[in-house]
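**Student:** So Swiss-Prot says this about it:
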ACT_SITE  Asp53  active site, nucleophile
BINDING   Asp53, Asp55, Asp284  Mg(2+) binding site
MUTAGEN   Asp55 to Glu  Loss of activity
ACT_SITE  Asp55  active site, proton donor
MUTAGEN   Glu64 to Ala  Shows half of the catalytic efficiency with pNPP as substrate. Increases specific activity with phosphorylcholine, but shows a 2-fold decrease in catalytic efficiency. Decreases inhibition by high concentrations of phosphorylcholine. 3-fold decrease in inhibition by tetramethylammonium chloride
MUTAGEN   Glu65 to Ala  2.5-fold increase of the catalytic efficiency with pNPP as substrate. Decreases catalytic efficiency with phosphorylcholine. Insensitive to inhibition by high concentrations of phosphorylcholine. 5-fold decrease in inhibition by tetramethylammonium chloride
MUTAGEN   Cys109 to Ala  Slight decrease in inhibition by tetramethylammonium chloride
MUTAGEN   Ser188 to Thr  Strong decrease in activity with phosphorylcholine and pNPP as substrates. Still activated by Mg(2+), Zn(2+) or Cu(2+). Slight decrease in inhibition by tetramethylammonium chloride
MUTAGEN   Lys264 to Arg  Almost no change in activity. Slight decrease in inhibition by tetramethylammonium chloride
MUTAGEN   Asp287 to Glu  Retains 65-70% of activity
MUTAGEN   Asp289 to Glu  Retains 3% of activity. Still activated by Mg(2+), Zn(2+) or Cu(2+). Slight decrease in inhibition by tetramethylammonium chloride
Amino acid sequence: MTFAKGILAALALAAAVGQASATELEHWPAPAARQLNALIEANANKGAYAVFDMDNTSYRYDLEESLLPYLEMKGVLTRDRLDPSLKLIPFKDQAGHKESLFSYYYRLCEIDDMVCYPWVAQVFSGFTLRELKGYVDELMAYGKPIPATYYDGDKLATLDVEPPRVFSGQRELYNKLMENGIEVYVISAAHEELVRMVAADPRYGYNAKPENVIGVTTLLKNRKTGELTTARKQIAEGKYDPKANLDLEVTPYLWTPATWMAGKQAAILTYIDRWKRPILVAGDTPDSDGYMLFNGTAENGVHLWVNRKAKYMEQINGMIKQHSAAQAKAGLPVTADRNWVIVTPEQIQ
């Protein structure tokens, strides 16, 4: 009897400790938290998974768009060290002013997002992962805006670029999902290695598995042997070791699928599952995240939207109507207008 009581006491203590350590969605509006908690309860420990965008979805602001001017400010990323293959158009130098790489990136975006999206991942070529990790950690700790210049037409303009700020709410959600046996994946339009430096580093609290971080991939080169590889290749071959990759150099040569627009949905099919769809997809950009939000989310899953711009909210509402009508016309279950959780950055900061 004493032994049985001891066992029961131990089990009760273990349960209490488990409850005490369980993550709660404290940085969420109450209705959103209830909907997310219900989703987690319904899918706990059943082999389900969730997919998150990173920039402006999992943290506030953009990693590459702030790392670029930060490294320019430090003088370590310059036009002179830019890979020749990335000099796509002439630089727009004016009397007394040499165009910044940040400005150059903006002008590439004016041509087409399909030009600047890969470029802003490729621009970090020539550095080792170890070097970039040091700079990413510096940026995350910087805590103040980074001055940058760009052209508004032919007029030189200035702006302050904010470094990423962790969304407390998303950090909670990542961990609560994983605590309940729901795998968390990141699919980002930023360079996979850069995003991994935040999402998989325990200091930032997301605790994503390194191999579950998926993004724009460029070949990595061993400077001593010339051998080429990528994390995605290593993961597929079952021999991925993030620490062993730290001294590999980032090259500008792109790997596919490219993880923006339809490529995000392609990444789910390529790297996660051909048939099982995520129970939650989170994003903030209609064009880049729209495919995985509408085509990727499971029938009873949640579309999680971070409403950071009024024009994007208007655009996503238009897409909801358009895709709902298209589903109905095709005789498919209408899911595009169901199960949306919409929050602002301020609500989950």
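Backbone N, Cα and C atoms are what each Cβ position is placed from, and that goes for glycine too.
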**Student:** Which mutagenesis positions (Glu64, Cys109, Lys264, Asp287, Asp289) fall within 10 Å of Asp55 (mutagenesis position) by Cα distance?
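**Tutor:** Near Asp55 (mutagenesis position), where near means Cα within 10 Å, the mutagenesis positions are Glu64.
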**Student:** If you compare CA-to-CA distances from Asp53 (active site, nucleophile) to each of the recorded positions Glu65, Cys109, Ser188, Asp284, Asp287, which comes out shortest?
**Tutor:** Ser188
**Student:** Sequence order is fine: just name those recorded positions in Glu65, Lys264, Asp284, Asp287, Asp289 with a Cα within 10 angstroms of Ser188 (mutagenesis position).
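**Tutor:** Matched recorded positions: Lys264, Asp289, sequence order.
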**Student:** In DSSP terms, helix, strand or coil for Glu65 (mutagenesis position)?
**Tutor:** helix
**Student:** Within 10 Å of Lys264 (mutagenesis position) (Cα-Cα), which of the recorded positions Glu64, Glu65, Asp284, Asp287, Asp289?
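**Tutor:** Near Lys264 (mutagenesis position) by Cα: Asp289.
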**Student:** Other residues with Cβ within 8 Å of the Cβ centroid of Asp53, Asp55, Asp284 at the Mg(2+) site?
**Tutor:** Met54, Asn56, Thr57, Ser58, Ser188, Ala189, Ala282, Gly283, Thr285, Ser288, Asp289, Val306
**Student:** Just to verify a number: CA distance, Glu64 (mutagenesis position) to Cys109 (mutagenesis position), in angstrom, no decimals.
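**Tutor:** Glu64 (mutagenesis position) to Cys109 (mutagenesis position), Cα-Cα distance: 14 Å.
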**Student:** Specify the secondary structure state of Cys109 (mutagenesis position) as given by DSSP, simplified to three classes.
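**Tutor:** Assignment for Cys109 (mutagenesis position) reads helix.
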